[in-house]
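Annotated features, as they stand in Swiss-Prot:
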| type | residues | note |
| --- | --- | --- |
| MUTAGEN | ARG170 to Trp | Causes Kupffer's vesicle formation defects, melanosome transport delays and visual impairment |
| MUTAGEN | GLN175 to Arg | Causes Kupffer's vesicle formation defects, melanosome transport delays and visual impairment |
Amino acid sequence: MADDLDDLLDEVESKFCCNTSESKQTSRVMKHTDQKCDNLEERKLPRKQGRKRVENEIDIDAMLHEILDDDVDTPTSTHEPSPAKASSSAQTISKKCCPVFLGGSSVAHGIGTSVSERACNRLRCTYCDFSVITFDDHEWDSSCDYLFFRNNMPDYHKLKVHLRRRAGVRAYACQCSWISILTLSHLREQPQLKWVCGKHRA
C-alpha cells in the first residue's frame, strides 16, 4: 500500500512539477529536485513576463489606434467634409483653443489663440454631451425652441426647416442650445452656452 502511494506521488510530481526519475527518491533528493524545479521556474518567469509585457503593449497600441480612428470619423459639421484621418500614431498631440472663439462664415476655423483668432470647429456641449454642429451662411429662425433641437439633432434634413440663408452668418447648435453669429466673439460672452473646445489634433 505504501509503495502504491509513493508511486502515485512520483507520477504526480513527474507530471506537474518537473521531470524526476521513475525510481523512488529519498527526501533529500526530493528537496534537491524541488529546488531545481524552483530554479527552472524562476528562469522561465522573466521570459514569460517579458512576453506578456510585449503582448500587453501590442494590445494597448491596437486599442489606442482603434479609439483614435473612431474619434476621427465623427463629423463636426454637416456642411463640412469630415476631417482626413490622422496618422495612426499613438503619440498624436491634442490642443485646445484658448480662448475659445465663435465667428461668422468669414472667420476661419481652427485652433483659436490670442494671436490667431479662429472660430473653434471642435466644440462640445458639457450639458447635453453633443458635438456642436455648424452651418455656414445660415442663421436659425426665431421660432426655434429646445424641443425642436432635442427631437431633430443632428439630422440636417429635419434641422433645415428652421435654417434661413444669410451671407456671412454661421449657425451653431447642439441638442440643448443654439446661436447664430456674424462676427468674431469670445465664447465667454455667451454665458448661456455650456460649450468647450473638444481638442484639435495637431
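Heads up, residue numbers simply count up from 1 along the chain you see.
Just so it is clear, glycine is given a Cβ too, placed from its N, Cα and C backbone atoms.
At each noted position, the model has the original residue.
Note that this is a predicted model, so its numbers are computed, not measured.
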Can you check what DSSP calls GLN175 (mutagenesis position), collapsed to helix, strand or coil? coil
Just jot down the residues in the same chain as ARG170 (mutagenesis position), at least 6 apart in sequence, with C-beta under 8 A of its C-beta; none if empty. LEU102, GLY103, GLY104, SER105, VAL107, ALA119, THR134, PHE135, ASP136, ASP137, HIS138, SER180, ILE181
Compile a sequence-ordered list of residues in the same chain as GLN175 (mutagenesis position), six or more apart from it, whose Cβ lies below 8 A from its Cβ; state 'none' when nothing qualifies. CYS125, CYS128, PHE130, PHE149, ARG150, MET153
